[in-house]
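Student: Provided herewith is a single structure, encoded as structure tokens, for subsequent inquiry.
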Amino acid sequence: MNRIYSLRYSAVARGFIAVSEFARKCVHKSVRRLCFPVLLLIPVLFSAGSLAGTVNNELGYQLFRDFAENKGMFRPGATNIAIYNKQGEFVGTLDKAAMPDFSAVDSEIGVATLINPQYIASVKHNGGYTNVSFGDGENRYNIVDRNNAPSLDFHAPRLDKLVTEVAPTAVTAQGAVAGAYLDKERYPVFYRLGSGTQYIKDSNGQLTQMGGAYSWLTGGTVGSLSSYQNGEMISTSSGLVFDYKLNGAMPIYGEAGDSGSPLFAFDTVQNKWVLVGVLTAGNGAGGRGNNWAVIPLDFIGQKFNEDNDAPVTFRTSEGGALEWSFNSSTGAGALTQGTTTYAMHGQQGNDLNAGKNLIFQGQNGQINLKDSVSQGAGSLTFRDNYTVTTSNGSTWTGAGIVVDNGVSVNWQVNGVKGDNLHKIGEGTLTVQGTGINEGGLKVGDGKVVLNQQADNKGQVQAFSSVNIASGRPTVVLTDERQVNPDTVSWGYRGGTLDVNGNSLTFHQLKAADYGAVLANNVDKRATITLDYALRADKVALNGWSESGKGTAGNLYKYNNPYTNTTDYFILKQSTYGYFPTDQSSNATWEFVGHSQGDAQKLVADRFNTAGYLFHGQLKGNLNVDNRLPEGVTGALVMDGAADISGTFTQENGRLTLQGHPVIHAYNTQSVADKLAASGDHSVLTQPTSFSQEDWENRSFTFDRLSLKNTDFGLGRNATLNTTIQADNSSVTLGDSRVFIDKNDGQGTAFTLEEGTSVATKDADKSVFNGTVNLDNQSVLNINDIFNGGIQANNSTVNISSDSAVLGNSTLTSTALNLNKGANALASQSFVSDGPVNISDAALSLNSRPDEVSHTLLPVYDYAGSWNLKGDDARLNVGPYSMLSGNINVQDKGTVTLGGEGELSPDLTLQNQMLYSLFNGYRNIWSGSLNAPDATVSMTDTQWSMNGNSTAGNMKLNRTIVGFNGGTSPFTTLTTDNLDAVQSAFVMRTDLNKADKLVINKSATGHDNSIWVNFLKKPSNKDTLDIPLVSAPEATADNLFRASTRVVGFSDVTPILSVRKEDGKKEWVLDGYQVARNDGQGKAAATFMHISYNNFITEVNNLNKRMGDLRDINGEAGTWVRLLNGSGSADGGFTDHYTLLQMGADRKHELGSMDLFTGVMATYTDTDASADLYSGKTKSWGGGFYASGLFRSGAYFDVIAKYIHNENKYDLNFAGAGKQNFRSHSLYAGAEVGYRYHLTDTTFVEPQAELVWGRLQGQTFNWNDSGMDVSMRRNSVNPLVGRTGVVSGKTFSGKDWSLTARAGLHYEFDLTDSADVHLKDAAGEHQINGRKDSRMLYGVGLNARFGDNTRLGLEVERSAFGKYNTDDAINANIRYSF
């Protein structure tokens, strides 16, 4: 089929020319003598890739294999590919252009290249090949016309169908121009590939044959090419395979069998790769150079045009459709519209090439098939919108349909069984035939909408099968009946199946590669149900066939005449002979007994155990359900991708999401062994393997991943973004168990194999982002990168990852185990009622120990216990953490609390409140410590030690240790070595015993304090002798000193002495000094007066209705009043309040007086704070009032109301903490006044008011560091008076009036406020109540609009009081009717 020519150097051509090997004197000796290296004068500096033929033995052979097949690192678009030899030495970089896409080259033997959707380019002396395949080889296109060039070794065969799997390559724009391909500015690099006889050449020129022609593809780089024969031919010294400067980083020489293989060049003018020529000749095995025939542009254009009939134009003016008639006997047909007829040519007998291409133009065209048309290799191209229909059930077959970009074609014609409709072009084809279409569809570009209509029997089938390939097309389903989902396949590079809101069930997903996309791109949620599990009763029974061919794994039934039994066999390979007659197994057959049911179950179990694989992608608005029968253990493996807004549900079995191993070209084991014997171990024997390091990353995003009774694994190179809901399931994030497809890259069939592969680089590790919810004895294993929260109940969490970051997490009846080498950070709150076990691992809470952050937030962490095991165990508690739980360290582990960092400047209100609990420290820990051999460090920490504690080495820096009782009255802290700086130890005593600090070996540091809390009040006569601290005798006396501490409302200072005894030094409590702390008392008194301040706020808004009520004509009215204000008092007290009042009243005319009676409701929201407390009061209330206005100008106003208060305050004095309480109050007030009119528009109004109230008493009890503390305020009945004068002026219009006024009042208490009683272990003292008074002044406006609407606005302040209103704005509206 393919013969090689020898090359001879031609001075005229300035290069090599082809001479038949049968020509005279063309022998290897003469060729070698004549082939002077003229082309070596051409400097070649470029980077390229390799292909078939002869290559040198310095480079790994796998490079040339991967290059030819666009695999490994030579995937299309790859840039800056570095090439190294077998010794690891740098050879060069392919950096002049991105790696080209070789998919247009015949994928089996590489002797032809697609240059048009229906035409290939090769050499005419290749007369034996009759078909080609593209991509993964799951397709075959037959040659119908060879189109041989008359005077050039070139042909452009026509194919029987439009190719859908790949796009044609671009061809050179210059064509046969002498010297064109020496222009290294325009053509800096040349690549080739082919399947010629495979040789390896050593530096001595010795050839080793690795394989015969057409066995496999190899490829690489060649140098710039000189021209001869008027530019029709080009040549170069490609045989100089060790000359990297001349021939690039991967030199390759074409051998016998490479004829017709392509030569590509990167054209910098067009900025793309182009096909320059096809290889025609070389000068023998391991020769010096090759020749190529340049693509003859005029010739191929002529051949393309010869296969076209005249364009068909639809004209609306002609009226009616284009009527298409066809005579299948003659292969002639016509399209007629009115008086215009267009001839067409279709298939003649078996001659497909007789069919010509038709091009349709004219807007909104219509075609009516009157006869079934067999167009052979002819295609239809639509330049404008068309509708193609038939009224008699006619069909159409041909090469396929091309729909141009922006064009829509409505196709209402069915196909023929056994034939596929090929569709390409960027436009849209809508298939809208009727009934059952027995033909298939292969789509390679644009959009196809399946909208087949039901026939009179209700039957619908748009196509018998659908194949989506090339990565360019989209197929859209209008409903779920259009196609059987199991007949959909995604071929080479795939495309999109848009289910368009329709739910489908797939029993098989046939996806060749990552390009396969199953999507739903509409708002209506669709559910994809997977039902691929094989049931025993569905296992097919096969019988023996004379073809001797079958599928390995299939079940066969044999009625054995020799034993009179029915025997069942499983086929082991693809070919077979006779069944064994003695119920035995052999190399071909596996005997599986006499029971059909058992045999079918065995086959089904094996199939289900083997698992299922989907290489493709899930996208859009989808739910995916995969519910397997109980007992199925096989895995559903996804190494493609997912980005769906719905839920992926897996029930039973296994689910594995993983990255994808990079596919490589491969050879047989014998070839690999032969190369290995020569020192080249690069060659692979399968497309993927578990040992390879190069994997492709994959991403999976679900709204939710629901797992029940499932073994789920997230493998290497995979990222998962979701919320996992696991029920009785195992979840492994960072699963070393992965799968490979031993058929990867070779079509839709797959062969799964399970193994292990552990990512060593961070970039290859799995990543999880989201939340994991565990329930019902689920297990979570975190082995790789983890970012998310955990909510677990009755489950187990294991962490082995060194890159785990936990968000908000709550574990109930769930243990957390950190295994050896793990390093986890709980960056947000962590709460667990179970143990946290840290075994030679590190757990950091809030922040890592080496992290200096300026955006730290308060974090709460609680566990039943924190257990460290192993010398390398670490517990690091970052700054601004609240830790709770006992810490137990078995070995020489390390516990660190506190570190660097600053609070975020923009804390949320919640975090501000949380931070207030720190009491000025960075960290808070409540728990006991059991770490006799460990090292414990604390910085800026408040430790509430609630049980006896031990530490091997303890370092304290600005830390306070509070001894709390726990289960025993007093506790002891024991450490071998203590280094304490600026720290304090708060101990308790009952005047008999006390808490104690014991230091066994050494004690160092400075500026440390001892504080003592008294659990009962000692008398001044008590003489104490209680040891508090025991340390080695060499310890400095001033290591500890007595310090005054505020406890309750008192300053308590212990009296200490230092004594030596039995080789130890002790700090002994001899007595105490107690004094009242005025600051704490004042803070308490200020807080207890909040109710009075709230009372004054309400008083100032009791009687403000007079301006609303005067001169009202209506009989009733409703009103709303809004007050916003703030006040202040001693002790840094401020409050901000908003008061809302609503009411309704009725007017009664009583002689000379108008009486208004009404009811009201009120709500007040108050925020109050002082130096040592802050909080909020919310008040609700209601009441009634009566207002009387005399025509003389006199008035009165009386009111009574009830207020309920809800109070929530944080108190930072005397250890009071949070206090939530309720209170109640009553108000009764009366106001009188008289309005004197100075003129018709001005007035003065003296006023007097008296308000009585009832404020409920309040008592608070708590414990501060073991001391009982209380504060109490008695109930009180305040009586407040107010006198003052208001003056104003009224401005009037036709339907409006406006009154401006100003007022000055004096407000004063007639009774004292309530006394406050404070009590602690030092005793009880009373802060007496007091009177207060203030001046109030303000201005306001009252406006009337018509007879019904009144608006008011008033601004008011006060001065000279202990509590003052800083500002108050009062707005009201009234409507009368």
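Indices start at 1 and increase along the chain as displayed.
Note that Cβ sites are derived from N, Cα and C of the backbone, with glycine treated the same way.
Just so you know, the substitutions we noted aren't modelled in this structure.
What Swiss-Prot records for this protein is below:
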ACT_SITE  His125  active site, charge relay system
ACT_SITE  Asp153  active site, charge relay system
VARIANT   Gly175 to Trp  In strain: APEC13
VARIANT   Asp183 to Gly  In strain: APEC13
VARIANT   Gln209 to Lys  In strain: A2363 and APEC13
MUTAGEN   Ser259 to Thr  No effect either on extracellular secretion or on hemagglutination activity
ACT_SITE  Ser259  active site, charge relay system
VARIANT   Phe326 to Ser  In strain: A2363
VARIANT   His422 to Tyr  In strain: A2363
VARIANT   Gly634 to Ser  In strain: A2363
DOMAIN    1111-1377  domain 'Autotransporter'
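Describe the structural surroundings of these features, if you would.
Tutor: In the three-state DSSP scheme, His125 (active site, charge relay system) is classed as coil.
For Asp153 (active site, charge relay system), other Cβ atoms within 10 Å of its Cβ number 24.
Its Cβ placed at the centre, Gly175 (variant position) has 18 other Cβ atoms within 10 Å.
When secondary structure is read from DSSP and collapsed to three states, Asp183 (variant position) falls in the coil class.
The Cβ neighbour count for Gln209 (variant position), using a 10 Å radius over every protein chain in view, is 14.
All chains included, 24 other C-beta atoms sit within 10 angstroms of the C-beta of Phe326 (variant position).
Under the DSSP three-state reduction, His422 (variant position) is assigned to strand.
Taking the Cβ of Gly634 (variant position) as reference, residues of its chain lying under 8 Å away and at least six apart in sequence are, in sequence order, Ala533, Phe607, Asn608, Thr609, Ala610, Gly611, Tyr612, Leu628, Gly653, Arg654.
A mean pLDDT of 89 is what the model gives for the domain 'Autotransporter' (1111-1377).
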Student: Applying a 10 Å Cβ distance cut-off over all chains shown, what neighbour count does Ser259 (mutagenesis position) have?
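Tutor: Looking across every protein chain shown, the total is 28.
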Student: Run through the Cβ atoms and count how many others sit within 10 Å of the one on His422 (variant position).
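Tutor: The answer is 25 other Cβ atoms.
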Student: Please list residues from the chain of Asp183 (variant position) whose Cβ is under 8 angstroms from its Cβ, counting only those at least six apart in sequence.
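Tutor: Listed in sequence order, there are none.
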Student: By CA distance, which of the recorded positions (Asp153, Gly175, Gln209, Phe326, His422) lies nearest to His125 (active site, charge relay system)?
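Tutor: It is Asp153, whose Cα lies nearest.
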Student: So for His125 (active site, charge relay system), how many other CB atoms are inside 10 Å of its CB?
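Tutor: So the Cβ neighbour count for His125 (active site, charge relay system) comes to 21.
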Student: Of Gln209, Ser259, Phe326, His422, which is closest to Asp153 (active site, charge relay system) if I measure between C-alpha atoms? They're all recorded positions.
Tutor: Ser259
Student: Quick check: of the variant positions listed here (Gln209, Phe326, His422), which one has the Cα closest to that of Gly175 (variant position)?
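Tutor: Considering only the listed variant positions, the nearest one is His422.
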Student: Specify the nearest of the variant positions Gln209, Phe326, His422 to Ser259 (mutagenesis position), where nearness means the distance between Cα atoms.
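Tutor: With Cα distances computed to Ser259 (mutagenesis position), the winner among Gln209, Phe326, His422 is Gln209.
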Student: What three-state secondary structure does DSSP assign to Ser259 (mutagenesis position)?
Tutor: coil
Student: Could you say whether, by DSSP, Gly175 (variant position) belongs to a helix, a strand or a coil region?
Tutor: coil
Student: Roughly how many Å lie between the Cα atoms of Phe326 (variant position) and His422 (variant position), rounded to a whole value?
Tutor: 21
Student: Pop the Cα-Cα gap between His422 (variant position) and Gln209 (variant position) into the table, whole Å please.
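Tutor: Gln209 (variant position) and His422 (variant position) have their Cα atoms 42 Å apart.
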